[in-house]
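K.L.:
Dumping the structure here so I can ask a few things about it.
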Amino acid sequence: MRGSPGDAERRQRWGRLFEELDSNKDGRVDVHELRQGLARLGGGNPDPGAQQGISSEGDADPDGGLDLEEFSRYLQEREQRLLLMFHSLDRNQDGHIDVSEIQQSFRALGISISLEQAEKILHSMDRDGTMTIDWQEWRDHFLLHSLENVEDVLYFWKHSTVLDIGECLTVPDEFSKQEKLTGMWWKQLVAGAVAGAVSRTGTAPLDRLKVFMQVHASKTNRLNILGGLRSMVLEGGIRSLWRGNGINVLKIAPESAIKFMAYEQIKRAILGQQETLHVQERFVAGSLAGATAQTIIYPMEVLKTRLTLRRTGQYKGLLDCARRILEREGPRAFYRGYLPNVLGIIPYAGIDLAVYETLKNWWLQQYSHDSADPGILVLLACGTISSTCGQIASYPLALVRTRMQAQASIEGGPQLSMLGLLRHILSQEGMRGLYRGIAPNFMKVIPAVSISYVVYENMKQALGVTSR
């Protein structure tokens with residue numbers, strides 16, 4: 001077979017690809033040239049893990065690059081693996097992958113995608129406009145991406161079109177059976193928890209300012225952003241801007257773990273005989289999981305608010321704060337504001353999910369002519385906008401919750417129920433009163449998302465989670 005016409009054609013094609021990648025014409029392709037080639041030929045942001053994997057796998061003598069012989073040997077093995085993947089996805093063995101076969105393959109992995117999403121995926125590889133993918137199109141699209149099996153290919157597609165971020169991740173992440181079996185799921189949860197801790201610490205002054213304005217700002221006490229920061233610094237110094245951050249970080253781990261376990265159980269109950277959850281069912285499961293987690297860790301939310309608002313020397317620490325609340329107000333105090341908190345999950349989760357899906361599908365319709373991958377900036381922008389819309393809808397309930405958590409610690413203040421507090425705010429301050437502190441809340445969204453993303457990606461790399 002070595003001298004066959006097909007073999008000669010392949011070697012010519014590999015030679016042309018090698019020449020195109022070898023930008024400095026030194027007879028070798030290094031990681032830098034490979035990175036440029038992946039970006040140029042793949043039509044999207046290349047995966048650093050794929051570049052390193054290709055170099056280490058193909059380089060027989062580890063000298064930092066591939067010569068033509070090593071490059072050709074790698075591509076030959078690569079094409080053989082890709083051909084097996086192609087046949088695995090081509091369920092009716094007609095030599096083409098169509099939209100229904102893409103959907104079936106996703107369903108087999110427990111991932112539900114719409115017909116429109118499947119068409120967008122197919123369109124990103126379909127060069128001849130036939131709305132099917134033949135072997136040549138498949139090979140050319142995936143030749144330089146380090147994808148080892150069908151699950152990897154499907155997750156390359158999934159992660160290029162789906163990213164769901166929210167302020168508190170009200171609807172938990174979906175993990176495939178493969179991710180659960182390999183242990184990638186807990187590594188991603190750990191990476192997310194560390195990212196959340198760093199992000200919350202970085203934006204803690206704005207978070208404390210928000211709580212401060214929610215509780216203390218009014219028509220008679222017109223607190224603005226600078227005035228609020230100044231009064232906090234004058235009362236307790238620069239370090240006081242981070243009051244309440246310790247418990248805010250501490251509650252990430254139990255909340256994430258409980259939410260994930262509850263979501264898996266609720267999802268199993270909803271699924272029944274179905275293979276996958278629809279978006280509406282995912283919203284219901286996510287909201288119930290969020291409510292379950294909040295029910296269990298809610299005393300930590302009350303402690304966070306009290307510690308955030310404390311005066312210098314008021315409490316010796318977390319345990320002292322909890323002991324004093326228990327002695328003076330009883331155990332019920334640890335669930336003050338619970339009802340508006342749980343009710344706030346529904347508008348936040350629903351609007352966050354709906355706006356994100358709308359923005360994502362709009363972008364895919366308008367701009368995904370050559371690729372279904374919008375890039376990380378577009379995905380982060382969609383996530384930020386959807387999260388902000390969710391916050392606007394649920395903010396009045398969040399404000400009422402915070403006031404109820406804090407009102408027992410304010411001397412001479414009225415002890416009101418949720419409806420009583422809503423009526424009091426509306427009668428005294430109007431609708432604007434329900435949005436006190438929303439400015440610093442908006443100010444922290446972009447830095448929080450940015451810090452979270454950077455730390456999350458670095459943590460995934462450190463933990464050995466493959467990015468696709």
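Note: Cβ is positioned from N, Cα and C throughout, glycine not excepted.
Where a substitution is noted, the model still shows the residue that was there originally.
Copied straight from Swiss-Prot:
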type: DOMAIN; residues: 9-44; note: domain 'EF-hand 1'
type: MUTAGEN; residues: ASP22 to Ala; note: Abolishes the ability to regulate mitochondrial calcium uptake; when associated with K-33; A-90 and K-101
type: BINDING; residues: ASP22, ASN24, ASP26, ARG28, GLU33; note: Ca(2+) 1 binding site
type: MUTAGEN; residues: GLU33 to Lys; note: Abolishes the ability to regulate mitochondrial calcium uptake; when associated with A-22; A-90 and K-101
type: DOMAIN; residues: 77-112; note: domain 'EF-hand 2'
type: MUTAGEN; residues: ASP90 to Ala; note: Abolishes the ability to regulate mitochondrial calcium uptake; when associated with A-22; K-33 and K-101
type: MUTAGEN; residues: GLU101 to Lys; note: Abolishes the ability to regulate mitochondrial calcium uptake; when associated with A-22; K-33 and A-90
type: DOMAIN; residues: 113-148; note: domain 'EF-hand 3'
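Provide an account of the burial state, proximal residues and distances for the features listed.
P.N.:
In the three-state DSSP assignment, the secondary structure recorded for ASP22 (mutagenesis position) is coil. Sequence-distant contacts (6 or more apart, same chain, Cβ under 8 Å) of ASP22 (mutagenesis position) comprise ARG28, VAL29, GLU33.
Confidence for the domain 'EF-hand 2' (77-112), expressed as mean pLDDT, is 77.
Within the same chain, residues at least 6 positions away in sequence whose Cβ sits under 8 Å from that of ASP90 (mutagenesis position) are HIS96, ILE97, GLU101.
There are 19 other Cβ atoms within 10 Å of the Cβ belonging to GLU101 (mutagenesis position).
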K.L.:
Can you count helix, strand and coil residues in the domain 'EF-hand 3' (113-148) using DSSP?
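P.N.:
So the domain 'EF-hand 3' (113-148) is made up of 19 helix, 2 strand, 15 coil.
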K.L.:
Neighbours of the Ca(2+) 1 site ASP22, ASN24, ASP26, ARG28, GLU33: Cβ within 8 Å of the Cβ centroid, same chain, sequence order.
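P.N.:
What remains near the Cβ centre is LEU21, SER23, LYS25, GLY27, VAL29, ASP30, GLY65.
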K.L.:
Which one of these recorded positions has the most other Cβ atoms within 10 Å of its own Cβ: ASP26, GLU33?
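P.N.:
Sorting the candidates by Cβ neighbours within 10 Å, the top entry is GLU33.
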K.L.:
What are the DSSP helix/strand/coil residue counts across the domain 'EF-hand 2' (77-112)?
P.N.:
23 helix, 2 strand, 11 coil
K.L.:
ASN24, ARG28: which of these binding-site residues has the highest Cβ count within 10 Å of its own Cβ?
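P.N.:
Ranked by Cβ atoms within 10 Å, first place goes to ARG28.
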